[in-house]
Amino acid sequence: MPVTLSFGNRHNYEINHSRLARLMSPDKEEALYMGVWDRFKDCFRTHKKQEVLEVLYTLIHGCERENQAELNVDITGMEKIHAFTQLKEYANPSQQDRFVMRFDMNQTQVLFEIDGKVIDKCNLHRLLNVSENCIFKVMEEDEEELFLKICIKYGEKISRYPELLEGFANKLKDAVNEDDDVKDEVYKLMRSGEDRKMECVEWNGTLTEEEKNKLRCLQMGSFNITTQFFKIGYWELEGEVLFDMVHPTLSYLLQAYKPSLSSDLIETNTMLFSDVLNKDYDDYQNNKREIDAILRRIYRSHNNTLFISEKSSCRNMLI
């Protein structure tokens, strides 16, 4: 059954599943491909299909930019996620629930479905620019949702501001990480009871060396009050405060993701994921009871927050 789209000055334009799958491709030639018979029929159409598809392609993917090979980046996955989201938005409201983007059972692929049928997919290792031997921790459903929202924002930034891909794409991550919509979503998941624009609270506590060592896994093996709690979420429940660490896959996506294919970067990304982010997460979970007890004392003695500064310096805003 075709999907009905409305875009530009086109209304109720019907497109089948195979064409929607093609339109998700950032490769313009592939996206706009028409067979011999289709091209022949286009000669007799009042409104040329080729022209309509070009308009839709531009709306989805943005203006043409330099070849990805020249920029030495791999952003195909992010572009597909953005394209699928755009196609869903152009679909008539009554048909938008036919579009579903989700993870597979093993959380190694993002699947794009229409009417329950997979029309395309992207590999998570390639999407995050890490090697195939990189191990991902299992995400909960709400973490999956946040992951996809962040990826949609990456795709949006790439489409609107292709200049962010220049210079090894170093500015792309910052553009997403500093986006207000992304910050709001991260806080909604991990610090739902806290106003992210609140004033920080000055450090007024003391910690033993043993306690400091326990907290090192919160900050990649180091300890500094001004940055120690930026990966820790918390929320109140029935008079108790609960803590958790931002999932390592989300931390990587927000803090470290770079699509550049420059020499050794994939290996470096993989080492960061495995040897730092996953390790910190495991260390926290394995010592959660003792660490949470320390965090609870700090939280309660600092006006129920870990947004703590020292000598007016603070980097403890969540991620």
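Using the three backbone atoms N, Cα and C, a Cβ is placed for every residue, glycine included.
Substitutions noted, but not modelled.
Among the mutagenesis results in Swiss-Prot, Trp37 to Pro has the note: Localizes throughout the cytosol and not to late endocytic compartments; when associated with R-44. The residue drawn here is the original one. Secondary structure from DSSP puts Trp37 (mutagenesis position) in a helix.
Under the heading of mutagenesis, Swiss-Prot lists Phe44 to Arg and annotates it as follows: Localizes throughout the cytosol and not to late endocytic compartments; when associated with P-37. Less than 8 angstroms from the CB of Phe44 (mutagenesis position) sits no same-chain residue that is six or more residues away.
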Cβ-Cβ neighbours of Trp37 (mutagenesis position) (radius 10 Å): 8
